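Report on one structure; see the data block that follows.
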Amino acid sequence: MSSSSSWRRAATVMLAAGWTHSSPAGFRLLLLQRAQNQRFLPGAHVFPGGVLDAADSSPDWVRLFAPRHTPPRFGLGPEPPRQPPFPGLSHGDADPAALPDDVALRICAIREAFEEAGVLLLRPRDAAPASQEPSQALSPPAGLAEWRSRVRSDPRCFLQLCAHLDCTPDIWALHDWGGWLTPYGRTIRRFDTTFFLCCLRDIPRVEPDVAEVVGYQWLSPSEATECFLSKEIWLAPPQFYEMRRLENFASLSALYRFCSDRPSEVPEKWLPIILLTSDGTIHLLPGDELYVKDSDFLEKNMSTDKKTEEIVKEGKVLNRVVIHSPYVYEIYMTLPSENKHVYPRNYIVNKRCTAHL
């Protein structure tokens, strides 16, 4: 059984920015390439994000948000319903003085976007309430490199940076999107990661952290899928799945409206259960007829002597990612959305690279 200490809480932000160049796609997403020496997902292209630090939930943030925004929600609106915990997944008793989880996780994602990409998702403390349109990253001020080094060394310095700039983290620009838990067996490190979506009017300047990040690209969801299939980039199954979701939106404004208008529901948080077939691997997701929400499968995989094709043909109620090889995934989905979310768009590349809806 996984103890609470073996799961590291994390947050990631999918940055979707407007694209002014001539192109049929209306927005691009920031993907960072992780260095090969990283223990988790070496070489992968990922969204900015990282592990939650105690500094992200510090009550010291309250003074920075004051007087315009007051605890506990700081103007975020009603607290979203809580998802029942997975068996064996508990984060223990929270400090009663700490910020609410969804505030702290937003600060974490914003801090990591600065550390990894040099993007400042901040807004002036005296700014008017957020307008009903995509946000804008803060222009990098002088001396930012030194601050970035300090924040990387000590996350508590992010609060000091915000105070120095007389800004607050733009937590209102981050919309709930979903969450993923690392499946058993992929790595000794397992993460409970909350995904946020942030729409930006313009593409901000990016300066990758050369220690953890060796490159970056702004790609539309369809471009990212094509680059993955052509082996130009590698995406882990959660990132691939989210890219396919985002193909539902033709423009930044459509994506922003969806995020803004989506009612507060129990946020998705999915723990893939791995089914090992005789010739491949299937990541079973909640709702799939073979998915077993049982504590036994937190620490082991399922297996069968059947081939992948047999398993797929037998299924009727599906929510799964079939892994044929590192660069050939298939998404099978027959479920209606239970929480007003979108599911991966039907997008045919070739016979072996099809999202089945």
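Here the Cβ of each residue, glycine as well, is placed from N, Cα and C on the backbone.
Per Swiss-Prot, the feature domain 'Nudix hydrolase' maps to 10-242. Taken together, the residues in the domain 'Nudix hydrolase' (10-242) have a mean pLDDT of 89 on the 0 to 100 scale.
As a published mutagenesis entry, R34 to M appears in Swiss-Prot alongside the note: 2-fold increase in Km for CoA. Reduced affinity for CoA. For the recorded site, R34 (mutagenesis position), the DSSP three-state label reads strand. Take the CB of R34 (mutagenesis position) and look out to 10 A: across all protein chains shown you find 20 other CB atoms.
The Cβ of R39 (mutagenesis position) has 9 other Cβ atoms within 10 Å, all protein chains considered. Quoted from Swiss-Prot for the published mutagenesis R39 to A: No significant effect on Km for CoA.
One mutagenesis experiment catalogued in Swiss-Prot, F40 to A, is accompanied by this note: 3- to 4-fold increase in Km for CoA. Reduced affinity for CoA. Counting every protein chain shown, 18 other Cβ atoms lie within 10 Å of the Cβ of F40 (mutagenesis position). Mapped onto three states, the DSSP output places F40 (mutagenesis position) in coil.
Under its mutagenesis entries, Swiss-Prot includes L41 to A with the note: 3- to 4-fold increase in Km for CoA. Reduced affinity for CoA. For L41 (mutagenesis position), applying a Cβ distance below 8 Å and a minimum sequence separation of six or more within one chain yields R34, A236.
For D53 to A, Swiss-Prot lists a mutagenesis experiment annotated as follows: No significant effect on Km for CoA. The Cβ neighbour count for D53 (mutagenesis position), using a 10 Å radius over every protein chain in view, is 18. DSSP classifies D53 (mutagenesis position) as coil under the three-state reduction.
Under the heading of mutagenesis, Swiss-Prot lists E112 to A and annotates it as follows: Loss of fatty acyl-coenzyme A diphosphatase activity. Non-local neighbourhood of E112 (mutagenesis position): A11, T12, V13, P48, G49, G50, each in the same chain, at least six residues away, with C-beta under 8 Å from its C-beta.
Look at Swiss-Prot and you will find E112, E116 tagged as Mg(2+) binding site. In the three-state DSSP reading, E112 (mutagenesis position) counts as helix.
Around E115 (mutagenesis position), the same-chain residues at least 6 positions away in sequence with a Cβ under 8 Å from its Cβ are G50, R148, V151, R152, D209. The note that Swiss-Prot attaches to the published mutagenesis E115 to A is: 3-fold increase in Km for CoA.
Listed in Swiss-Prot as a mutagenesis experiment, E116 to A is described as follows: Loss of fatty acyl-coenzyme A diphosphatase activity. Using a 10 Å radius centred on the Cβ of E116 (mutagenesis position) and all shown protein chains, the other Cβ atoms total 26.
A mutagenesis experiment is reported in Swiss-Prot for this position, R189 to A, and the note states: 4-fold increase in Km for CoA. Reduced affinity for CoA. Reduced to three states, the DSSP call for R189 (mutagenesis position) is coil. Sequence-distant neighbours of R189 (mutagenesis position) (same chain, six or more apart, CB under 8 Å from its CB) are R8, R39, F40, T182, listed in sequence order.
Looking at Swiss-Prot, you'll find the mutagenesis R189 to M noted as follows: No significant effect on Km for CoA.
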